[in-house]
Amino acid sequence: MTNIRKSHPLIKIVNDALIDLPAPSNISSWWNFGSLLGVCLAVQILTGLFLAMHYTSDTATAFNSVTHICRDVNYGWLLRYLHANGASMFFICLYLHVGRGLYYGSYTYTETWNVGIILLFAVMATAFKGYVLPWGQKSFWGATVITNLLSAIPYIGTDLVEWIWGGFSVDKATLTRFFAFHFLLPFIIAAMVMVHLLFLHETGSNNPTGIPSYFDMIPFHPYYTIKDILGFFLMLMALLMLVLFSPDLLGDPDNYIPANPLNTPPHIKPEWYFLFAYAILRSIPNKLGGVLALVLSILILMIVPILHTSKQRSMTFRPLSQCLFWLLVADLLTLTWIGGQPVEHPYIIIGQLASILYFSIILLLMPLTSLMENHLLKW
């Protein structure tokens, strides 16, 4: 008789994805971040669900409801800080996951890669909407500034912004709809994760060498289940250390001041995980140009598979491309730093140079270096 896990219609799906799935024998810890992102999403949905039970999406009571959660709800402080810092953990894992894909050439699985980029956009949209909900100063002014960027769209811009706001400024209608979308999007993300995995399992995983591993596969369980569980423990330990020892380390003290439309904070900046894109936005002195650069800074990942000129898939055996990759990482860290600084000399010019370098590396230097490596290897 066939084992139930191989014959039952539902259990069979789980079996093919988590138990009997053939996986390359040499995938490193960089392949752990996919499962870690799944854990992050689960943590965010669970903590968010319990927070939503006590939160009120009304401008008059939103700030006080968050205070009430922290002070009066059993372990409400823990839920709130797990959710806030869980978002930071989510983005750390996301950026490492995308970085792994770039380094090892996983983007050659174009369907998986493109669904992943749509997921990245969806997570960014969700995080932005979530940041507005506590209705502090940074929430209100962040929502005002970022939604206002859409007014740069020619002809329909102003109407579009007022349509999103539900009025002539960020107000009660805006907060209510942002809460609705912030609640809805994670479930759409969860569905898209399934599509992401569906496309991945069509091709199988890549591996550090970039060479097909059809002849050297091992079952996912127990080898990679135990490896993933170790990753879960390490990540959750890091998250709990952050939440229990310094919960406000990555936040902004201005958000403990209730939203006041009559008082603009001296420096309006997003959470740390958006600073690199914010720096690119600010580096162009034209509003529409800045918005286009902001969108393209993420959208550019979509054309990375087209720009792949190397005869090798992975960067493992390509030292010149490796140097460029780490230059790109350093450049993104520089942009993150610049995004948090005021708009004054020398930060303006550093931001502009870092932005030019970012697009140059991806569009020009990487493809040319790959061609040069092909030539050096006489390919």
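Heads up, the Cβ atoms here are built off N, Cα and C, so glycines get one too.
What Swiss-Prot lists as heme b b562 binding site is His83, His182. Here Swiss-Prot flags His97, His196 as heme b b566 binding site. Positions annotated as ubiquinone binding site by Swiss-Prot: His201. According to Swiss-Prot, the naturally occurring change Thr2 to Ile is described as follows: In strain: Isolate Durban5. Quoted from Swiss-Prot, the note on natural variant Lys129 to Met is: In strain: Isolate Durban5. Recorded in Swiss-Prot as a natural variant, Lys138 to Met carries the remark: In strain: Isolate Durban5.
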To the nearest whole angstrom, what is the C-alpha distance linking His196 (heme b b566 binding site) and Thr2 (variant position)?
-> 30
Find, for the listed recorded positions Lys129, His201, the residue with the lowest Cβ contact count at a 10 Å cut-off, counting only other Cβ atoms.
-> His201
Would you count the other C-beta atoms found within 10 angstroms of the C-beta of Lys138 (variant position) for me?
-> 24
In three-state terms from DSSP, label Thr2 (variant position) for me.
-> coil
For His83 (heme b b562 binding site), write down the residues of its own chain that are at least 6 apart in sequence and whose Cβ falls under 8 Å from its Cβ; none is a fine answer.
-> Gln44, Thr47, Gly48, Leu51
Rounded to a whole number of Å, the separation of the Cα atoms of Lys129 (variant position) and the residue listed as 'ubiquinone binding site' comes to 32
Other C-beta atoms that fall within 10 angstroms of the C-beta of Thr2 (variant position) | 8
